[in-house]
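*Asks:* These came from Swiss-Prot, pasted as-is:
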DOMAIN    9-278  domain 'Protein kinase'
BINDING   LEU15, GLY16, SER17, GLY18, SER19, PHE20, GLY21, ASP22, ILE23, LYS38  ATP binding site
MUTAGEN   GLY21 to Ala  Moderate decrease in catalytic activity. 110-fold decrease in affinity for ATP
MUTAGEN   LYS38 to Leu  Severe decrease in catalytic activity. 160-fold decrease in affinity for ATP
ACT_SITE  ASP128  active site, proton acceptor
MUTAGEN   LYS130 to Leu  Severe decrease in catalytic activity. 178-fold decrease in affinity for ATP
MUTAGEN   ASN133 to Ala  Severe decrease in catalytic activity. 80-fold decrease in affinity for ATP
Amino acid sequence: MEIRVANKYALGKKLGSGSFGDIYVAKDIVTMEEFAVKLESTRSKHPQLLYESKLYKILGGGIGVPKVYWYGIEGDFTIMVLDLLGPSLEDLFTLCNRKFSLKTVRMTADQMLNRIEYVHSKNFIHRDIKPDNFLIGRGKKVTLIHIIDFGLAKKYRDSRSHTSYPYKEGKNLTGTARYASINTHLGIEQSRRDDIEALGYVLMYFLRGSLPWQGLKAISKKDKYDKIMEKKISTSVEVLCRNASFEFVTYLNYCRSLRFEDRPDYTYLRRLLKDLFIREGFTYDFLFDWTCVYASEKDKKKMLENKNRFDQTADQEGRDQRNN
């Protein structure tokens, strides 16, 4: 028996599960276009789909932000229909034998930083920056990296005055411990600096293949978090970035130097990574390590055909966000 959502979308195979519900693929019964559908039980103790749908509405229209087509309650489920995307960077990392080249890390970093800056420009911080929450697109958008999962996102400043909400301590860790900033481990209220620092750990994860605080033995969740924090604090940036270009040391030291209310200099960080790109003689051709493995010949052709369009979009995106 076919299950329909909003009498418009036919529910298909299950794509995955999270702590907050399940994700399915669905087809528009008229156009046959595919979408992603998130289902959350109306009996959930910690519902978040309503909150997340509101976030997507606020972020709507941003480059690399999925579009929501329908939200509502049917039967025992709260449902959200949104763009169907490709695999996550974590999936692609595994596909590439858990190591990305410097070129791929640099091209990936550029887009991820742009997505984070856009979220910040809308007065929110993500609070769960990790490879699983960045997905490539499909078809013509196969080279475009999208940011997803805003269930843990939080407003960090007043929308009108842009005054930061107050500094607090004694907070529980929100997000993924592997990539969490040191201040997050210390229980300090998160701000923009923490998303940027988390991205730095993601980039080193991609370059190294793993992080020094992975695989630690612990008897409880709290014990594990404590051990990750201790290892993270005791591992100097220079040791963490050993065998990586000095720009990554500069990046992380900059992140750790930011004060709670500081606006990160996204342009400086982009330029830092751009200088590395130029010095290494790379070409920004949108050919990632996973391109030959994942993309079809048709998709690869589209990537090359659309290179100039994406270059122009990225330039415009940077200008737009600097005006916020």
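In case you wondered, yes, glycine gets a Cβ from its N, Cα and C as well.
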*Asks:* Need the DSSP three-state call for LYS130 (mutagenesis position) to compare against my parser.
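*Replies:* The residue in question, LYS130 (mutagenesis position), is coil (DSSP, three-state).
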*Asks:* Measure from the CA atom of GLY21 (mutagenesis position) to the CA atom of LEU15 (ATP binding site) and give the result in Å, rounded to a whole number.
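*Replies:* Computed Cα spacing between LEU15 (ATP binding site) and GLY21 (mutagenesis position) is 11 Å.
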*Asks:* Among all chains shown, work out which of the mutagenesis positions LYS38, LYS130 has the most CB atoms within 10 A of its CB.
*Replies:* LYS38
*Asks:* Measuring Cα to Cα, tell me the gap between ASN133 (mutagenesis position) and SER17 (ATP binding site) in whole angstrom.
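*Replies:* Given the Cα positions, ASN133 (mutagenesis position) is 14 Å from SER17 (ATP binding site).
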*Asks:* Measuring CB to CB from ILE23 (ATP binding site), give everything in the same chain under 8 Å that is also at least six residues away in sequence.
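*Replies:* In sequence order, the residues whose Cβ lies under 8 Å from that of ILE23 (ATP binding site) (at least 6 apart) are LYS14, LEU15, GLY16, SER17, ALA36, VAL37, LYS38, LEU39.
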*Asks:* Which one is it: of the recorded positions SER17, ASN133, which Cβ has the fewest other Cβ atoms within 10 Å in this structure?
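*Replies:* Candidates: the recorded positions SER17, ASN133. Fewest Cβ atoms within 10 Å: SER17.
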*Asks:* Cβ distance under 8 Å to GLY21 (mutagenesis position), same chain, sequence separation 6 or more: which residues?
*Replies:* LYS38, LEU39, GLU40, SER41, SER44, LEU49
*Asks:* Which residues does ASP128 (active site, proton acceptor) neighbour through Cβ under 8 Å, counting only same-chain ones at least six apart?
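*Replies:* Spatial neighbours, sequence-distant, of ASP128 (active site, proton acceptor): ASP149, GLY151, LEU152, ALA153, THR174, GLY175, THR176.
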*Asks:* Inside 10 Å of the Cβ of LEU15 (ATP binding site), count up the other Cβ atoms and send me the figure.
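*Replies:* Counting Cβ neighbours of LEU15 (ATP binding site) within 10 Å gives 14.
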